[in-house]
Amino acid sequence: MSAITIRAMTIGDYEEVEAFLAVHFFKQEPLMLIPQEDPKQSEVSSAEAELHRSLIPQDLSLVAVDGERIVGVVLAGELVPEDLEREYQEAEQKEITCLLDKIHKFLAGIERQANIFKHYGVERALYLYMLGVDVSIRRQRVGTRLVEATIELGRQRGFPVVTSTCSNQNSKRLMTALNMECILTKDYADYKDEHGEIVLRASEPHTSASVVAIRL
């Protein structure tokens, strides 16, 4: 029986969560490993860190802990239809200065196109924004347990749908194994700049992103 337990994330976890994600998410996520002309473009912006902090007070984010040590993280928050259009417009209008800007622009586009609200006929959803697991305990079902706990939390809080956008094949495989439906998949190669150059040159097999969801 695993000693790893799952509990609600608190604002007191914030600093440790950010340190954890720096190692176990941003240095592992295939999209973040795409080489950039300037290595500084791969750094995580303060705006991204502030987004993480802003989600915690919603009491929808979780941590997996082994004793006192965080070994897994889910950042999640409520999503409403207006968010899709607002985030898309913000991403379209924002000057791209780093790799995360490029990623956010692509993902905002696919989420707007998938439109899980229209797909399911609902007005709110629990959005699983980020899933990270300690690299030393991969394949011990910690990620699966975190997603299962997020789905159960969504059910308890009265959300009609839980959704996420999988940026790599590992997360897509994990979530579809939990009966999450794949609403839309788009290849990164379809995202090109004004010169026709591919913006996100992702490596196999992580060459597409997928919006997944489950009705509760």
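Please read every residue number as a count from 1 along the shown chain.
Backbone N, Cα and C define each Cβ position, glycine as well.
Just so you know, the substitutions we noted aren't modelled in this structure.
What Swiss-Prot lists as domain 'N-acetyltransferase' is 4-216.
Mutagenesis annotation in Swiss-Prot: GLU29 to Ala, described as Reduces catalytic activity; the structure shown retains the original residue. With a 10 A radius on its CB, GLU29 (mutagenesis position) counts 19 other CB atoms from all the protein chains.
According to Swiss-Prot, the mutagenesis experiment PRO30 to Ala carries this note: Reduces catalytic activity. Under the three-state DSSP scheme, PRO30 (mutagenesis position) falls in the helix class. The Cβ of PRO30 (mutagenesis position) has 18 neighbouring Cβ atoms from other residues within 10 Å, across all protein chains displayed.
Proximity of ARG138 (mutagenesis position) to non-local residues of its own chain (separation of 6 or more, Cβ distance below 8 Å) is seen for none. One entry in Swiss-Prot concerns the mutagenesis experiment ARG138 to Ala. Its note says: Reduces catalytic activity.
Within the same chain, the residues at least 6 positions away from SER171 (mutagenesis position) whose Cβ sits under 8 Å from its Cβ are LEU131, GLY143, SER164, listed in sequence order. In Swiss-Prot, the entry for mutagenesis SER171 to Ala states: Loss of catalytic activity. The structure shown retains the original residue.
All protein chains considered, the CB of HIS206 (mutagenesis position) has 20 other CB atoms within 10 Å. Record note (Swiss-Prot), mutagenesis HIS206 to Ala: Loss of catalytic activity. The unchanged residue is displayed.
On the backbone, the CA of GLU29 (mutagenesis position) and the CA of HIS206 (mutagenesis position) stand 10 Å apart. For the recorded site, SER171 (mutagenesis position), the DSSP three-state label reads helix. If you measure from the Cα atom of PRO30 (mutagenesis position) to that of HIS206 (mutagenesis position), you get 7 Å.
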